[in-house]
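Student: Pasting in a structure now, in structure tokens, and then I'll have a few things to ask.
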Amino acid sequence: MLGIRSSVKTCFKPMSLTSKRLISQSLLASKSTYRTPNFDDVLKENNDADKGRSYAYFMVGAMGLLSSAGAKSTVETFISSMTATADVLAMAKVEVNLAAIPLGKNVVVKWQGKPVFIRHRTPHEIQEANSVDMSALKDPQTDADRVKDPQWLIMLGICTHLGCVPIGEAGDFGGWFCPCHGSHYDISGRIRKGPAPLNLEIPAYEFDGDKVIVG
């Protein structure tokens, strides 16, 4: 019996000071309260960032829609401005009463902002225009190529040199003379002398009874 008691006492030896300290620290640690990390501030920041980003996306989209609408309006305005109005169409043609032009006289009318010469030619002028040698012309054209009715010569009153307006019934050939640089045109409006390279231009026109419609 004594031997057994001795063995038991041997098994339960007193704890050392170091062991007691470790156990005490473990108990204190187990009793201490660990704080759970608070993510509210982070979540709030993320939510604020998401809201800001969503607002930015909304503004970009809205500006895109406004830009598209503005571009569409601009295109529609541009196209509508290109559509010819009644006034513009009226200016595209000009009607002249030929009965009001005396024989051997010129009139000047305005067509699309350009002067148009209309000459009521005499029989002598018609004969003179047809008697010209083509080899003597800088820009060869017969009179028949330049008129629809021999007694009516209709052409643009713009010098083919630099765009000045020639003077009627003047020059060395009894037709038109450009005072800017000295070009002379005959009674058919053909260049005969001076720096102009071409004859006076013939516009599109048609006769309608006693009237002519230019354009």
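Backbone N, Cα and C define each Cβ position, glycine as well.
Don't expect the noted substitutions in this model, because it carries the original residues.
Feature table excerpt (Swiss-Prot):
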type    : residues               : note
BINDING : C159, H161, C178, H181 : [2Fe-2S] cluster binding site
DOMAIN  : 123-214                : domain 'Rieske'
MUTAGEN : G157 to D              : Loss of activity
MUTAGEN : C159 to S              : Loss of activity
MUTAGEN : H161 to R              : Loss of activity
MUTAGEN : G163 to D              : Partial loss of activity
MUTAGEN : P166 to L              : Partial loss of activity
MUTAGEN : P179 to L              : Partial loss of activity
MUTAGEN : H184 to R              : No loss of activity
MUTAGEN : P195 to S              : No loss of activity
MUTAGEN : A196 to T              : No loss of activity
Student: If I restrict to non-local contacts, at least six residues apart, and a C-beta distance under 8 angstroms, what lies near C178 ([2Fe-2S] cluster binding site) in its own chain?
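Tutor: In sequence order, the residues whose Cβ lies under 8 Å from that of C178 ([2Fe-2S] cluster binding site) (at least 6 apart) are C159, H161, C164, V165, P166, I167, H184, Y185, G194, A196.
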Student: Would you list, in sequence order, the recorded positions among G163, P179, H181, P195 whose CA lies within 10 Å of the CA of G157 (mutagenesis position)?
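Tutor: Qualifying among G163, P179, H181, P195: G163.
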Student: Where the distance is taken from Cα to Cα, which of the recorded positions G163, P179, H181 turns out closest to P195 (mutagenesis position)?
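Tutor: Of the recorded positions G163, P179, H181, H181 has its Cα closest to that of P195 (mutagenesis position).
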Student: In angstrom units, rounded to an integer, how far apart are the Cα atoms of H181 ([2Fe-2S] cluster binding site) and G163 (mutagenesis position)?
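Tutor: About 11 Å separate the Cα atoms of these two residues.
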Student: Other than C159, H161, C178, H181, which residues of the chain come within 8 Å of the [2Fe-2S] cluster site, judged by Cβ distance to the Cβ centroid of those residues?
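Tutor: Result: T160, L162, G163, C164, P166, C180, G182, S183, G194, P195, A196.
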Student: Fewest neighbouring Cβ atoms within 10 Å: which of the recorded positions H161, H181, H184?
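Tutor: Ranked by other Cβ atoms within 10 Å, the recorded positions H161, H181, H184 bottom out at H181.
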Student: Rounded to a whole angstrom, what is the C-alpha distance between P179 (mutagenesis position) and G163 (mutagenesis position)?
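Tutor: About 11 Å separates the two Cα atoms.
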Student: Restricting to the chain of G163 (mutagenesis position) and a gap of 6 or more, list residues whose Cβ falls under 8 Å of its Cβ, or answer none.
Tutor: none
Student: With every protein chain in view, how many other Cβ atoms are within 10 Å of the Cβ of A196 (mutagenesis position)?
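Tutor: The answer is 24 other Cβ atoms.
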Student: Please identify which of G157, P166, P179, P195 has the densest Cβ environment, defined as other Cβ atoms within 10 Å, among these mutagenesis positions.
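Tutor: Top count of Cβ atoms within 10 Å goes to P166.
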Student: Could you please provide the mean pLDDT value for the domain 'Rieske' (123-214)?
Tutor: 98
